[in-house]
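Right, one structure below, let's go through it.
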Amino acid sequence: MGSLGEEPQVAEDCMGLLQLLSNGTVLRSESIDLITQQIPFKNNQTVLFKDSIYHKPNNLHLRLYKPISASNRTALPVVVFFHGGGFCFGSRSWPHFHNFCLTLASSLNALVVSPDYRLAPEHRLPAAFEDAEAVLTWLWDQAVSDGVNHWFEDGTDVDFDRVFVVGDSSGGNIAHQLAVRFGSGSIELTPVRVRGYVLMGPFFGGEERTNSENGPSEALLSLDLLDKFWRLSLPNGATRDHHMANPFGPTSPTLESISLEPMLVIVGGSELLRDRAKEYAYKLKKMGGKRVDYIEFENKEHGFYSNYPSSEAAEQVLRIIGDFMNNLS
């Protein structure tokens, strides 16, 4: 402990964009906005979007996307998209997340719900998971109160019996947490029914390094950065084997007896997180009674589908997600 009057020291520095000081103060740089602004917002004339608040106590907002071509006679499935950012960064308004949601809505002919959630280290885990539950509670409230008719003036019909959760990176971890909480029966939201989960480059961790983690850094991601995200987001004193980071850690609750809805795991073959995602899918499959599809895109890095939305691989990802949804409807 420093003496009185001693200036606080930088305990963690995350790319110069986020600093955690020794006295607990968190400093965030506005430069992150400058970085995200380098990605142009997509001008998609086929999708309407609007913002709404879903949790007033924490002032948390979400963004709704609806394809203009949607017919009032056709009920739209719901896709709840959780953005990535290592639990420390990210927002529904970041261009690549916004653009991806526009594409999800138009390609899947679905109503897309893209929420913000509390970020670490100001709000360490399980804050993000609690907010994810709040999103589904909000969705339930819309279903039972017919509030969906107020989302858009034309009163688009929404099928709450066909809800899908899609998560990117840390959002993929959130999707896993929701799948487990639903599967264990701790969340009951009838008439809202989650039919399946899509985990895209899910952010999982562990103390023992995998081969892909020991491989070369990616253009936008390094092992050091992943470790910092865990130190900043996990409860103080927790290791990467904590169950919120490692679903199969030495002290993690078993998933053997939990009934999980079908899951689709998508990962790039050159991702540092590839082996974590592959192990996750393999171990769930091995338990039996759990449907898990694993798709790996050769030579692709983390976030290839949102960072390069016009690529053939990104278009293929959308087709795979669409097929996954259609097979479960």
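For all residues, glycine too, the Cβ spot is worked out from N, Cα and C.
Long-range neighbours of G86 ((-)-2'-epi-GR24 binding site) (same chain, six or more residues apart, CB within less than 8 Å of its CB): S169, S170, F203, L225, L226, K228, F229, L232, S233. Residues or ranges marked as (-)-2'-epi-GR24 binding site in Swiss-Prot: G85, G86, S169, S170.
Secondary structure at S169 (mutagenesis position), taken from DSSP and collapsed to helix, strand or coil, is coil. For the mutagenesis experiment S169 to A, the note given by Swiss-Prot reads: Abolishes the hydrolysis of the synthetic pro-fluorescent probe Yoshimulactone Green (YLG), commonly used for the measurement of SL hydrolysis.
Residue environment of S169 (mutagenesis position) contains 26 other Cβ atoms, counted within 10 Å of its Cβ in all protein chains. The active site, nucleophile feature in Swiss-Prot is assigned to S169.
Under the DSSP three-state reduction, E271 (mutagenesis position) is assigned to coil, being neither helix nor strand. According to Swiss-Prot, the mutagenesis experiment E271 to A carries the following note: Abolishes the hydrolysis of the synthetic pro-fluorescent probe Yoshimulactone Green (YLG), commonly used for the measurement of SL hydrolysis.
According to Swiss-Prot, the active site annotation covers E271 (among others), on the basis of experimental evidence. Using a 10 Å Cβ-Cβ cutoff, E271 (mutagenesis position) registers 25 neighbours.
According to Swiss-Prot, the feature active site maps to H302 (among others), an assignment based on similarity to another entry. In this view, H302 (active site) is surrounded by 25 other Cβ atoms within 10 Å of its Cβ, with every protein chain counted.
For the (-)-2'-epi-GR24 site, whose binding residues are given in the record as G85, G86, S169, S170, the maximum C-alpha distance rounds to 7 Å.
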